[in-house]
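Let me begin by presenting the structure, written as structure tokens, before commenting on it.
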Amino acid sequence: MVRRIASATPMVQSPMSPLGTTYCVRPNPVSLNLQRRPLVIASTDEAKVTIIYAGLLIPGDGEPLRNAALVISDKIIAFVGSEADIPKKYLRSTQSTHRVPVLMPGLWDCHMHFGGDDDYYNDYTSGLATHPASSGARLARGCWEALQNGYTSYRDLAGYGCEVAKAINDGTIVGPNVYSSGAALSQTAGHGDIFALPAGEVLGSYGVMNPRPGYWGAGPLCIADGVEEVRRAVRLQIRRGAKVIKVMASGGVMSRDDNPNFAQFSPEELKVIVEEAARQNRIVSAHVHGKAGIMAAIKAGCKSLEHVSYADEEVWELMKEKGILYVATRSVIEIFLASNGEGLVKESWAKLQALADSHLKAYQGAIKAGVTIALGTDTAPGGPTALELQFAVERGGMTPLEAIKAATANAPLSVGPQAPLTGQLREGYEADVIALEENPLEDIKVFQEPKAVTHVWKGGKLFKGPGIGPWGEDARNPFL
């Protein structure tokens, strides 16, 4: 087995730390060389069979199982069922066994922003003032925290997720699976515009027709006007590695001067965005608040709607008829209400207060109507993402089992055909699995305590558990 070797020294831990044990990671001098390697490359002759025994197994979709077992063979779930029914061939070839109180699929957050700047919500201006290297460092830390907290997948809907995903996938950093839109597409004077800056400054940095020599077109926002510009904008995001396309189809809260009730982009522009994405086997996710934008996004063929603050029965029936996913993002609203708008410009704070009640009624209405829902927070990697499960239950009206389904089994729908088989504990699915020390069906807030997440497997590899170091290495024998 080839490994990048690091020594991990526990540091002083604050009782209030959201991270659990904090480590100082430094390279081992014996392992230093000039060739960058993946963190872990397993040899082909390893057995790679893991058996996990669980007092309670929550499959993601379906009823929980008592006294269950799950077998991971390589990266795939090979068996799920009663521990008495484990095929003997796995018992003979077991590499490792674990016994845990609760086992379930890894969590998803389906509405992240990989901005990595220190003041994202202040009218987006800090995004242009923050060096991408600083953004990358913050995002690396946040992605590590996310995995430790039980989040094995993120959908990024405006940010550097495409670039961070490459670093995670090649083993440079540790984090969840990341499915990114790249930049969110906005019209001029739309939700992705930066009204506090001169138009030339914004268009020079984020305008789709203005990529400079050596410029990757890799920012969190992309301004495009007219059918040819939006077509190019979609193609640029796919070139960058986008797995889903994000469009601002109405005004928003954080954009200082637009109106959340007004639709953005013309029907022709939206149609081209959806068609161009579909040509590359991608779905389109639409930011929408007001009904005009909601209906335009539905008509254009968007398959995932975010926020949907001013919806009614007509909207819910259309979403069910067309198989459209709803991601409510209640957390960001609750967080700002609780802080009295701390960090927001006054215009954004006024808009958030104006739509908060309507958004909650819409969320509750969607749940009662049976709309398919996935959970997302509209926050940054490593943030308080587990709050969304609590709000789904306590504010939205879901049962804990329904909230878990929305955070696991439903979540891959948010990236359409680009999603692998994951989000459920089923045979043939990727082994993105977490273990808990307490039952979330009895207390949904258990996800907010990182220590309650005792084990995390991503793609069959154990990244958190007894004897596992901060980089997913075997801390008991790091030289293997």
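Backbone N, Cα and C define each Cβ position, glycine as well.
This is the original sequence, none of the listed changes applied.
For the recorded site, HIS113 (Zn(2+) 1 binding site), the DSSP three-state label reads coil. The Zn(2+) 1 binding site feature in Swiss-Prot is assigned to HIS111, HIS113, LYS246; the stated evidence is experimental evidence.
Record note (Swiss-Prot) on the mutagenesis of SER135 to Gly or Trp: Affect substrate binding and carboxypeptidase activity. In this view, SER135 (mutagenesis position) is surrounded by 21 other Cβ atoms within 10 Å of its Cβ, with every protein chain counted. In three-state terms derived from DSSP, SER135 (mutagenesis position) belongs to a helical segment.
According to Swiss-Prot, the mutagenesis experiment TYR160 to Ser or Gly carries the following note: Affect substrate binding and carboxypeptidase activity. On its own chain, TYR160 (mutagenesis position) has PHE114, GLY115, GLY116, PRO132, SER135, GLY136, LEU139, SER180, ALA218, PRO220 as residues at least 6 apart in sequence with a Cβ closer than 8 Å to its own Cβ.
For the mutagenesis of TYR206 to Ser or Gly, Swiss-Prot gives this note: Affect substrate binding and carboxypeptidase activity. The structure shown keeps the original residue. Cβ-based neighbour count (10 Å, all protein chains) for TYR206 (mutagenesis position) stands at 24.
Sequence annotations record features per position, and here Swiss-Prot assigns Zn(2+) 2 binding site to LYS246, HIS287, HIS307. If you take the C-beta of LYS246 (Zn(2+) 1 binding site) and look for same-chain residues 6 or more apart in sequence within under 8 angstroms, you find LEU157, ALA158, SER181, ALA183, ALA184, LEU185, VAL284, SER285, ALA286, HIS287.
Annotation source Swiss-Prot lists active site at LYS246 (among others), citing experimental evidence.
Positions annotated as active site by Swiss-Prot, on the basis of experimental evidence: ASP378 (among others). Non-local contacts of ASP378 (active site) by the CB criterion (under 8 A, 6+ apart in sequence, same chain) comprise HIS111, HIS113, GLU306, HIS307, THR329, SER331, VAL332.
A helical conformation is recorded for TYR206 (mutagenesis position) in the three-state DSSP classification. Among the binding-site residues HIS111, HIS113, HIS287, HIS307, the residue whose Cβ has the fewest other Cβ atoms within 10 Å is HIS113. Secondary structure from DSSP puts TYR160 (mutagenesis position) in coil. Excluding the listed site residues HIS111, HIS113, LYS246, the same chain places MET112, ARG155, ASP156, LEU157, ALA158, GLY159, SER181, ALA184, SER285, HIS287, GLU306, GLY376, ASP378 with Cβ atoms within 8 Å of the centre of the Zn(2+) 1 site Cβ atoms.
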